[in-house]
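Asker: Once you've had a glance at the structure underneath, I'll fire off some questions.
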Amino acid sequence: MKSFLIAIVIAVLLPVSAADFCAQWRLSKAGKYIIYNNLWNQNTATSGSQCTGVDKVSGSTVAWHTSYSWAGAPTQVKSYSNAALVFTKKQIKNIKTIPTTMKYSYSYSGTLIADVAYDLFTSSTASGSNEYEIMIWLAAYGGAGPISSTGKAIATVTINSNSFKLYKGPNGSTTVYSFVATKTITNFSADLLDFFTYLVKTQAFPSSQYLTTLEAGTEPFTGSNAKMTVSSYSAAVN
């Protein structure tokens with residue numbers, strides 16, 4: 001009985017799920033991250049499903065994966081399974097560094113339309129609604145494209161030795177900036193503050209904005225037997 005009770009306590013405290021989770025809004029706490037399945041737009045698919053799981057937590061690093069098949073509405077994102085950092089919200093001007101690393105692989109059958117991207121949101125107050133969204137696309141598979149007012153990049157910029165095309169467009173009342181890598185990056189290491197510094201200098205981005213959300217994951221449009229495996233991910237806001 002004693003060993004049984006100990007096993008229950010361990011199971012309750014263990015931050016990593018033993019199995020994949022497939023429900024639309026399921027999540028799993030993993031160290032200083034929350035791993036979301038986040039099938040926010042699944043109803044646009046004619047068929048499909050997606051499951052996500054945590055593989056390992058080691059210090060400030062997490063390994064996780066997500067698997068899916070989605071059909072229909074090839075211009076519509078179906079989900080954004082991601083690892084979200086839990087952090088204290090700060091104004092951009094008061095942040096010293098936002099170091100991050102992500103190493104991943106992607107497999108699929110047939111044709112895939114998807115991206116792999118960081119997603120960061122800011123607001124004029126720590127608890128306010130989203131005013132700006134900054135996306136950093138490491139990969140754009142099958143012609144996936146970002147939100148854009150014109151369909152054309154407004155600039156090409158090199159940050160941390162990686163080349164990105166910058167797009168701008170509205171998503172409701174939120175202004176979206178998307179840095180799309182010109183070549184697929186599967187092993188990424190950067191200070192994300194450099195992207196904000198660029199926007200402050202060239203796009204009149206207000207440094208008084210609070211960083212409220214920092215996530216990294218994948219947005220599938222369509223795909224069959226697809227799987228993204230993140231072997232190592234870390235992020236911090238200093």
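All residue numbers here begin at 1 and follow the chain in the order shown.
Using N, Cα and C of the backbone, Cβ positions are placed for all residues, glycine too.
OK, Swiss-Prot features for this one:
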ACT_SITE  Glu133  active site
ACT_SITE  Glu219  active site
MUTAGEN   Trp25 to Ala  Affects the binding to host GIP2 and relieves GIP2 inhibition of XEG1-induced sugar elevation; when associated with A-39, A-41, A-42, A-43, A-44, A-77 and A-78
MUTAGEN   Asn38 to Ala  Affects the binding to host GIP2 and relieves GIP2 inhibition of XEG1-induced sugar elevation; when associated with A-26, A-41, A-42, A-43, A-44, A-77 and A-78
MUTAGEN   Trp40 to Ala  Affects the binding to host GIP2 and relieves GIP2 inhibition of XEG1-induced sugar elevation; when associated with A-26, A-39, A42, A-43, A-44, A-77 and A-78
MUTAGEN   Asn41 to Ala  Affects the binding to host GIP2 and relieves GIP2 inhibition of XEG1-induced sugar elevation; when associated with A-26, A-39, A-41, A-43, A-44, A-77 and A-78
MUTAGEN   Gln42 to Ala  Affects the binding to host GIP2 and relieves GIP2 inhibition of XEG1-induced sugar elevation; when associated with A-26, A-39, A-41, A-42, A-44, A-77 and A-78
MUTAGEN   Asn43 to Ala  Affects the binding to host GIP2 and relieves GIP2 inhibition of XEG1-induced sugar elevation; when associated with A-26, A-39, A-41, A-42, A-43, A-77 and A-78
MUTAGEN   Thr75 to Ala  Affects the binding to host GIP2 and relieves GIP2 inhibition of XEG1-induced sugar elevation; when associated with A-26, A-39, A-41, A-42, A-43, A-44 and A-78
MUTAGEN   Gln76 to Ala  Affects the binding to host GIP2 and relieves GIP2 inhibition of XEG1-induced sugar elevation; when associated with A-26, A-39, A-41, A-42, A-43, A-44 and A-77
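Set these features in their place in the structure for me.
Answerer: In the three-state DSSP reading, Glu133 (active site) counts as strand.
Taken residue by residue with DSSP, Glu219 (active site) is part of a strand. Cβ contacts within 10 Å of Glu219 (active site), excluding its own Cβ and spanning all protein chains shown: 24.
Long-range Cβ contacts of Trp25 (mutagenesis position) within its own chain (separation 6+, distance under 8 Å): Tyr36, Asn37, Asn38, Leu39.
Its Cβ placed at the centre, Asn38 (mutagenesis position) has 22 other Cβ atoms within 10 Å.
Counting only same-chain residues six or more apart in sequence, the Cβ atoms lying under 8 angstroms from the Cβ of Trp40 (mutagenesis position) belong to Gln24, Ser79, Tyr80. Secondary structure at Trp40 (mutagenesis position), as computed by DSSP, is coil.
Counting Cβ atoms from all protein chains shown, Asn41 (mutagenesis position) has 16 others lying within 10 Å of its own Cβ.
All chains included, 10 other C-beta atoms sit within 10 angstroms of the C-beta of Asn43 (mutagenesis position).
Taking a C-beta cut-off of under 8 angstroms and a sequence separation of 6 or more, Thr75 (mutagenesis position) has the following same-chain neighbours: Phe221. According to DSSP, Thr75 (mutagenesis position) sits in a coil region rather than a helix or strand.
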Asker: Please state whether DSSP places Trp25 (mutagenesis position) in a helix, a strand or coil.
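Answerer: In the DSSP reduction, Trp25 (mutagenesis position) maps to coil.
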Asker: Rounded to an integer, what is the Cα-Cα distance in Å between Glu133 (active site) and Gln42 (mutagenesis position)?
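Answerer: Taking the Cα atoms only, Glu133 (active site) lies 21 Å from Gln42 (mutagenesis position).
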